[in-house]
Amino acid sequence: MDEDSKPLLGSVPTGDYYTDSLDPKQRRPFHVEPRNIVGEDVQERVSAEAAVLSSRVHYYSRLTGSSDRLLAPPDHVIPSHEDIYIYSPLGTAFKVQGGDSPIKNPSIVTIFAIWNTMMGTSILSIPWGIKQAGFTLGIIIIVLMGLLTLYCCYRVLKSTKSIPYVDTSDWEFPDVCKYYFGGFGKWSSLVFSLVSLIGAMVVYWVLMSNFLFNTGKFIFNYVHNVNTSDAFGTNGTERVICPYPDVDPHGNSSTSLYSGSDNSTGLEFDHWWSKTNTIPFYLILLLLPLLNFRSASFFARFTFLGTISVIYLIFLVTYKAIQLGFHLEFHWFDSSMFFVPEFRTLFPQLSGVLTLAFFIHNCIITLMKNNKHQENNVRDLSLAYLLVGLTYLYVGVLIFAAFPSPPLSKECIEPNFLDNFPSSDILVFVARTFLLFQMTTVYPLLGYLVRVQLMGQIFGNHYPGFLHVFVLNVFVVGAGVLMARFYPNIGSIIRYSGALCGLALVFVLPSLIHMVSLKRRGELRWTSTLFHGFLILLGVANLLGQFFM
């Protein structure tokens, strides 16, 4: 009787991994042919022939009680989703509705979903990275890093397919790491994933402080009819400035001269509206309460703003390049007064930025699950990376080439290229305001992801209590405030966090998993070992280069 009372839709355990979904390969429902359904009622009576077939399913269920997956019914005997019925011990059958299945996207939607996910704050630092590496070497590094990260992402995507006799349809990359390396693999992937998320939140805090400062400054100057002239900048309608020409690049503000009705008003405003001394603390009042929301579904509605902001940035870059023209002069190894060499030893700073700019490895499996044509996953992933790489090249090359040298030196290009335009620039003001609102809605989403990953692993609950969540949020916000106060250089923050999380999730873990999988199948060759070992060394060198270059 105990055997008969077991539900026919019971899940099949597979070692330490347990799947709890309606996937037909994992769940073993009872199938009733349409001709064996008697009547058209909501609860349709099952014929005697169907009842006999039910007994066979009971027999299979006894076999599948074993941990050996080979005793499970073969996949080809499981009917298609639209023909599945669930048999009840009461003698009734219910048709499984397909409405709860995830919507599959065409390839074009999948490609732009990947593009939109990768287009983050790193795009603002690409021109600065090209300046650090040199114009020619910078372009080469963008192409090479795009190819390397694409291959590693391909290895992540294929990692679930190389595991035999286990249903991996709902697995993520941390599950794959746990399968191959146990608890160490799972926790290491989790820690480095948190590094990338918290690093992004710190960059967001610095940028939001920057955008709020410049937005408030624009409004104040407009209301009080104050004209500011930066001491270091070009003349003309399309002004470009050099905020830190001869001072510490992590200083608080650029040199500005006020002219208006009341100079003391401007000085008082600067005292209470400081980019590093006050603005980072003002943001606490706005963002800390938002982080404590139990659900982030409200903020998820504004994710489309990311696409709009990137499109506007592309328009802004194109317009500025047309207005300013190109200013290039090639010096291959020696610098001049206004230009940098084409090849510089600071190139690891660009590779660190690009590691995060091309980083999507921790969620690529999830994104590709919704692709309508799974056989095109590799092609769509490659096209998405091509689109991302072209976007970075377009923005980086145009800003670097259009930067007016002379009279300004290329060394003046800031880690956030919007800082090279005065706060009075209307088009840049629109970009800053738009990005400020967009980041205000995305920041709680990032905090929610940090909470889900960390609290879910430690407490088994995404919201164990208000106190736990509040302490975590205070820690994350505190990290952002400290960086915005003492080190507001988003280029360096991005490159350090990118190189650190990229070492594990981009270079080491995908390569090790692929080599271990080949070794277990007896297919590992010395050429594969050499190539993937070289990738691991590149990841280590990329991280070390951030500290020594």
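For all residues, glycine too, the Cβ spot is worked out from N, Cα and C.
These figures come from a predicted structure and were not determined experimentally.
Here Swiss-Prot notes a mutagenesis experiment, VAL77 to Trp, with the remark: Increases arginine transport. Deacreases affinity for arginine; when associated with W-81 and F-87.
For PRO79 to Ala, Swiss-Prot lists a mutagenesis experiment annotated as follows: Loss of L-arginine-enhanced L-leucine transport; when associated with A-80; A-81; A-82 and A-85.
For SER80 to Ala, Swiss-Prot lists a mutagenesis experiment annotated as follows: Loss of L-arginine-enhanced L-leucine transport; when associated with A-79; A-81; A-82 and A-85.
What Swiss-Prot says about the mutagenesis result for HIS81 to Trp is this: Increases arginine transport. Deacreases affinity for arginine; when associated with W-77and F-87.
Per Swiss-Prot, mutagenesis GLU82 to Ala is noted as: Loss of L-arginine-enhanced L-leucine transport; when associated with A-79; A-80; A-81 and A-85.
Swiss-Prot gives this note for the published mutagenesis TYR85 to Ala: Loss of L-arginine-enhanced L-leucine transport; when associated with A-79; A-80; A-81 and A-82.
According to Swiss-Prot, the mutagenesis experiment TYR87 to Phe carries the annotation: Increases arginine transport. Deacreases affinity for arginine; when associated with W-77 and W-81.
Secondary structure at MET118 (mutagenesis position), as computed by DSSP, is helix. Recorded in Swiss-Prot as a mutagenesis result, MET118 to Ala carries the remark: Loss of arginine transport.
For MET119 (mutagenesis position), the Cβ neighbour count at a 10 Å cut-off comes to 21, with all displayed protein chains included. Here the residue is the original one, but Swiss-Prot notes a mutagenesis experiment at this spot, MET119 to Ala: Loss of arginine transport.
According to Swiss-Prot, the feature arginine binding site maps to SER122, an assignment based on experimental evidence.
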Inset, instruction - Report, as a single number, how many Cβ atoms besides its own are within 10 Å of the Cβ of SER122 (arginine binding site). - result: 24
Inset, instruction - For MET118 (mutagenesis position), write down the residues of its own chain that are at least 6 apart in sequence and whose Cβ falls under 8 Å from its Cβ; none is a fine answer. - result: ALA357, PHE358, PHE359, ILE360, ALA384, VAL388
